[in-house]
Structures are given as structure tokens and as C-alpha cells.
Amino acid sequence: MNIRDLEYLVALAEHRHFRRAADSCHVSQPTLSGQIRKLEDELGVMLLERTSRKVLFTQAGMLLVDQARTVLREVKVLKEMASQQGETMSGPLHIGLIPTVGPYLLPHIIPMLHQTFPKLEMYLHEAQTHQLLAQLDSGKLDCVILALVKESEAFIEVPLFDEPMLLAIYEDHPWANRECVPMADLAGEKLLMLEDGHCLRDQAMGFCFEAGADEDTHFRATSLETLRNMVAAGSGITLLPALAVPPERKRDGVVYLPCIKPEPRRTIGLVYRPGSPLRSRYEQLAEAIRARMDGHFDKVLKQAV
């Protein structure tokens with residue numbers, strides 16, 4: 001038995017499909033299947049109920065999967081401890097980002113991070129919050145950049161910046177010539193929202209409910225770009241995070257207005273596992289991002305007025 005065998009087993013438990021599990025481990029399906037059989041022979045116990053339709057684990061198999069996850073987490077800690085003895089900001093680093101942050105933040109920070117930490121090998125992964133936190137907990141990811149939510153409190157949270165949200169309206173909307181919009185003016189309005197699973201949806205809904213607004217349930221978007229296009233088409237209005245707002249106050253049929261009294265904001269932070277030996281690496285990364293983004297949103301809000 002070796003570490004790779006345990007990785008195959010955990011991958012199969014996660015995907016419940018031999019081909020997808022093999023793809024995630026970057027091996028052929030026969031290789032993964034053969035190693036699982038060897039593991040069963042070595043342990044003298046059946047781990048799987050093999051059917052033609054789906055992968056079913058035996059009770060012994062599920063117990064071994066749970067223990068394998070624990071072993072793999074500890075192996076990752078050992079590797080982190082070893083790498084900590086060398087240069088802190090070098091080697092591989094797997095970073096997770098949520099879809100409402102990654103595409104808009106990365107252009108601002110990636111060139112700077114490559115220049116500041118040239119020996120750091122960054123691997124970027126995009127997924128929704130609950131998926132990223134599960135991958136962080138399992139050790140697949142080293143750290144995650146997301147909007148801080150209750151679920152992230154189980155990890156170490158390092159705030160990076162507070163990101164304002166702006167109101168996006170179509171160009172011939174009655175408010176199009178305003179300089180800003182008090183949140184109270186949204187009372188009675190129905191706003192377009194992202195679909196379930198996006199933390200931004202919950203945050204935007206919270207601000208809307210406090211203002212007396214509601215969700216337009218006729219449509220739920222899968223991305224911020226879809227929301228933006230729906231606004232441009234005159235189908236409604238929405239709140240967009242400032243990172244996703246262009247430099248111009250008006251572009252492609254959409255007008256962006258700052259909201260006031262109160263200003264809706266979300267906190268973007270870097271999250272990592274408690275007790276990680278690479279704490280100083282994450283703290284240095286967070287400080288570099290924080291310095292790069294300092295003052296950025298003041299410029300965005302001024303341009304929107």
C-alpha cells in the first residue's frame with residue numbers, strides 16, 4: 001500500500017465513477033481499477049460492490065475512505081512542514097477562487113504576484129464557496145480567496161479588502177442620470193440575482209431585503225456577465241461587485257451607480273486551514289494582495305460619479 005493507492009481510493013469515493021476518478025488522478029482507468037483491486041487483495045477485504053451501473057462502497061470501504069482522507073491530510077502537513085524549512089515563497093501553491101471574484105481580481109494581482117514571488121508555482125481553481133471549502137478541508141487546496149461567510153469561520157480568515165457593490169441599471173432607466181442611489185430608493189423594486197449556490201446571491205439578497213426590495217424570480221443568472229447582459233437588455237436592475245464594474249460610468253448599455261445610506265459591501269478574504277505550517281506563506285500572500293488593492297475602490301467609486 002502506498003500514498004498513491006489512497007489517493008485513487010479517495011478520488012473514486014468522490015466521483016463514484018472509475019473514468020472520472022482516473023481523469024482526476026491523471027491516470028488511465030485500468031490503472032486505477034487495477035490498483036484498487038490490489039489494495040483489496042492486500043487488505044483481504046472487499047472495498048467495492050461492483051455493479052454495471054454505479055460504484056458502491058462496502059461498509060469496510062467507507063471506513064477505509066475516511067481513514068485515507070485523514071492520512072492524506074497528514075501527509076500534506078508533513079510536506080508543508082518540509083517546504084517551510086526552505087524558502088517560504090517557493091514551490092506549488094493551489095489557490096481556490098469563487099466565480100464572482102476570480103475573473104475580476106486575478107488580472108489585478110497575478111502579474112504582481114509573479115514579479116514579487118517568482119519561485120512560487122500558482123495553480124488556480126475556480127468553484128463555488130461550499131466546494132472550495134470542502135477542497136480546502138480535504139487538503140486539495142492550500143488556501144482560498146472568497147467573500148467571507150459564516151461557513152469560512154471554521155478556518156483562519158485573513159481579510160484582504162472590503163468590496164463595494166454598485167447598482168447596475170439600463171441606460172434609459174429613470175435613475176440613469178443620478179450620481180448615486182440611496183438604498184431606501186430600492187424599496188419596492190425587484191432585482192435580478194444569481195442562482196442558488198453563489199454567496200454573492202445571499203449577500204445581495206440581504207442588502208435588498210433590508211432596503212425593502214425583493215428578487216425578480218422570473219430569471220436567475222449563472223454568472224455576473226449574464227446578469228450584466230440582462231440589465232443591458234432592459235430586463236431589470238441588479239447589484240454588481242465593484243471588481244466586476246468597468247472603469248467607465250456607462251458602458252455597453254449599462255449605467256453603474258454607487259449606493260449610499262448604507263453602502264453595500266462584502267469582505268474579500270484569504271482562508272487557510274488552522275495549524276498549517278505554511279501560515280507565513282499565506283500571510284505574505286495576503287499582504288501583497290492587500291497592498292496591491294489598496295485604494296482601488298476609491299478610484300472606481302469616483303469614476304462612477
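Glycine is no exception: its Cβ is also placed from the backbone N, Cα and C atoms.
Original residues only.
Among the features that Swiss-Prot reports, domain 'HTH lysR-type' is placed at 1-58, with the record citing sequence analysis.
There are 12 other CB atoms within 10 A of the CB of ILE110 (mutagenesis position), with all protein chains counted. Record note (Swiss-Prot) on the mutagenesis of ILE110 to Asp: Resistant to H2O2, constitutively expresses oxyS, probably destabilizes the reduced homodimer.
Looking at Swiss-Prot, the entry for mutagenesis of LEU124 to Asp says: Extremely sensitive to H2O2, almost no oxyS induction, probably destabilizes both reduced and oxidized homodimers. Every protein chain considered, the tally of other Cβ atoms within 10 Å of the Cβ of LEU124 (mutagenesis position) stands at 13.
Residue environment of CYS199 (mutagenesis position) contains 22 other Cβ atoms, counted within 10 Å of its Cβ in all protein chains. CYS199 (mutagenesis position) carries a helical DSSP state (H, G or I). The mutagenesis experiment CYS199 to Ser or Ala is recorded by Swiss-Prot, whose note states: No activation following redox signaling.
Neighbour density for CYS208 (mutagenesis position): within 10 A of its CB lie 22 other CB atoms from the protein chains shown. Quoted from Swiss-Prot, the note attached to the mutagenesis of CYS208 to Ser or Ala states: No activation following redox signaling.
Listed in Swiss-Prot as a mutagenesis experiment, PHE209 to Ala or Arg is described as follows: Partial H2O2 sensitivity, reduces oxyS induction. The Cβ of PHE209 (mutagenesis position) lies under 8 Å from no Cβ of any same-chain residue at least six residues away in sequence.
Among the sequence features in Swiss-Prot, the mutagenesis site HIS218 to Asp is noted as follows: Increased sensitivity to H2O2, reduced oxyS induction, wild-type repression and DNA binding under reduced conditions, probably destabilizes the oxidized dimer. In the three-state DSSP assignment, the secondary structure recorded for HIS218 (mutagenesis position) is strand.
Shown in sequence order, LEU192, MET230, SER235, GLY236 are the residues of the chain, 6+ apart in sequence, with a C-beta less than 8 angstroms from the C-beta of PHE219 (mutagenesis position). Under mutagenesis, Swiss-Prot gives PHE219 to Ala with this note: Increased sensitivity to H2O2, reduced oxyS induction, wild-type repression and DNA binding under reduced conditions, probably destabilizes the oxidized dimer.
For ALA233 to Val, Swiss-Prot lists a mutagenesis experiment annotated as follows: In oxyR2; constitutively overexpresses oxyR-regulated proteins. Long-range Cβ contacts of ALA233 (mutagenesis position) within its own chain (separation 6+, distance under 8 Å): TYR170, GLY253. Classification of ALA233 (mutagenesis position) by DSSP places it in coil, neither helical nor stranded.
Summarising the environment of ARG266 (mutagenesis position), the number of other Cβ atoms within 10 Å of its Cβ, over all protein chains shown, is 24. For the mutagenesis of ARG266 to Ala, Swiss-Prot gives this note: Partial H2O2 sensitivity, reduces oxyS induction. The structure shown keeps the original residue.
Taking CA atoms as the reference points, LEU124 (mutagenesis position) and ILE110 (mutagenesis position) are 11 Å apart. The two recorded residues HIS218 (mutagenesis position) and CYS208 (mutagenesis position) have their Cα atoms spaced 17 Å from each other. The closest partner of CYS199 (mutagenesis position) among the mutagenesis positions, by CA position, is ARG266; the full candidate set was ILE110, CYS208, ARG266.
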